Amino acid sequence: MRILWIVAVCLIGVEGSVIEFGKMIQEETDKNPLTSYSFYGCHCGLGNKGKPKDATDRCCFVHSCCYAKLPDCSPKTNRYEYHRENGAIVCGSSTPCKKQICECDRAAAICFRENLKTYNKKYKVYLRFKCKGVSEKC
């Protein structure tokens, strides 16, 4: 599984510590993060253009905005640790940057879970040329 995530990073440029973020998504949604979210809508994976297609796509938009607030933390590559307490994700605090990156990923994974009922398979592999217009501001 770890090798699959490393390959995914190289191929599609998924942001963040892909291993931890992918694990969070899997735990929260019971969906394969690579196949279910990497190409979803206009804001998941590569992209960030146009209006989010639905609530799940908005989760990705907000996640990108969260990372944009942490440019000095290298959120695309900085690994972190987290654990669970009573089923809830708890971010470790080894450094402020790692904690903030983890909190961005935690919020996105929870957002995906909260919007599972409106997950739309037609956006699962959405062609990015359909994403038109300027993206709203964070």
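Backbone N, Cα and C atoms are what each Cβ position is placed from, and that goes for glycine too.
One entry in Swiss-Prot concerns the mutagenesis experiment HIS43 to Tyr. Its note says: Enzymatically active in presence of calcium with increased toxicity; when associated with V-46 or W-46; G-48 and D-64. According to DSSP, HIS43 (mutagenesis position) is assigned to coil rather than to any helix or strand. Long-range C-beta contacts of HIS43 (mutagenesis position), restricted to its own chain and to partners at least six residues apart, with a cutoff below 8 Å, comprise PRO52, ASP57, ARG58, CYS60, PHE61, SER64, SER135.
Mutagenesis annotation in Swiss-Prot: LEU46 to Val or Trp, described as Enzymatically active in presence of calcium with increased toxicity; when associated with Y-43; G-48 and D-64; the structure shown retains the original residue.
According to Swiss-Prot, the mutagenesis experiment ASN48 to Gly carries the annotation: Enzymatically active in presence of calcium with increased toxicity; when associated with Y-43; V-46 or W-46; and D-64. Under the DSSP three-state reduction, ASN48 (mutagenesis position) is assigned to coil, being neither helix nor strand. Within 10 Å of the C-beta of ASN48 (mutagenesis position) there are 18 other C-beta atoms, taking all protein chains into account.
Swiss-Prot gives this note for the published mutagenesis SER64 to Asp: Enzymatically active in presence of calcium with increased toxicity; when associated with Y-43; V-46 or W-46; and G-48.
Cβ contacts within 10 Å of PRO71 (variant position), excluding its own Cβ and spanning all protein chains shown: 8. A helical conformation is recorded for PRO71 (variant position) in the three-state DSSP classification. Natural sequence variation is annotated in Swiss-Prot for PRO71 to Ser, with the remark: In minor variant.
The most crowded of the mutagenesis positions listed here (LEU46, SER64) is SER64, judged by how many other CB atoms sit within 10 Å of its own CB. Rounded to a whole number, the distance between the Cα atoms of PRO71 (variant position) and ASN48 (mutagenesis position) is 17 Å.
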